[in-house]
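Asker: Here you go, one structure.
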Amino acid sequence: MLTELVDLPGGSFRMGSTRFYPEEAPIHTVTVRAFAVERHPVTNAQFAEFVSATGYVTVAEQPLDPGLYPGVDAADLCPGAMVFCPTAGPVDLRDWRQWWDWVPGACWRHPFGRDSDIADRAGHPVVQVAYPDAVAYARWAGRRLPTEAEWEYAARGGTTATYAWGDQEKPGGMLMANTWQGRFPYRNDGALGWVGTSPVGRFPANGFGLLDMIGNVWEWTTTEFYPHHRIDPPSTACCAPVKLATAADPTISQTLKGGSHLCAPEYCHRYRPAARSPQSQDTATTHIGFRCVADPVSG
């Protein structure tokens, strides 16, 4: 069963920020047309339905192309994906390779490797999906992925606040999204009841009634990443064509939005609508998922 769509009216808003990270600038006015967005990220159960109906094989389940990785040992080109692995203690936060490992056999069915499964995670957002996997699901569903502008417009929920829920990170001490609780990357206190992804819909909706726009998993958009916003005319801010057909291009990075359960104030203060991060199209990880959008039905 596909996720319920929430109709958004479209309009103009101030996109970006100059308060946190340089790639979020400049602040600029963007206009998006009316569209509909899925209320929550695509879940494991929904992605399983897609795979069952189509026989689709994700990027993480396919051997790596030796031509794209010259000099890499053939034994290291087996199917797999990136898995977050907590460190034993405090580390230099400038080197992400200390807490990310390439794990053979990791994929959406086995997000942490061959010995893991999703038997008790049907309602969690699907992870270990690369960009073409998200595009394929969206096409099957008769939908598409959002542009970065559409995603940020939806996440803001009709406000100009710093966070999707207001200007305070923890209003009244309340945790508003599934983000890292403890000291990154070695101790997660599990204060929210989960260490890792949480079932969708466990936190308050934003002003548009959308769930999990912030935290839990980063979400793919169709917008290629540049180290600052590219200012496009308002008429082109929505519905950018998806250039990808059936294969990922590791030389192209897409823009991720929303932050994830691995975001912490001291490392990745990106659990905000304006925040953005690059990710190569061919990479699947334990903290990236997606949701779809749809255009209004004409008639």
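Even glycines carry a Cβ here, placed using N, Cα and C.
I grabbed these lines from Swiss-Prot:
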type	residues	note
BINDING	Cys263, Cys268	Cu cation binding site
MUTAGEN	Ser260 to Ala	Strongly reduced formylglycine-generating enzyme activity
MUTAGEN	Cys263 to Ser	Abolished formylglycine-generating enzyme activity
MUTAGEN	Cys268 to Ser	Abolished formylglycine-generating enzyme activity
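Tell me about the setting of these features in this model.
Answerer: A simple way to gauge crowding: the CB of Cys268 (mutagenesis position) has 20 other CB atoms within 10 angstroms, across all the protein chains here. Annotation note: Cys268 (mutagenesis position) sits in a coil segment as assigned by DSSP.
Around Ser260 (mutagenesis position), the C-beta neighbours below 8 angstroms that are at least 6 residues distant in the chain are Asn178, Thr179, Gly215, Asn216, Val217, Trp218, Tyr271, His287, Ile288.
Within the same chain, residues at least six positions away from Cys263 (mutagenesis position) with a Cβ under 8 Å of its Cβ are Thr179, Trp180, Gly215, His269, Arg270, Tyr271.
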Asker: Sort Cys263 (mutagenesis position) into helix, strand or coil using the DSSP assignment.
Answerer: coil
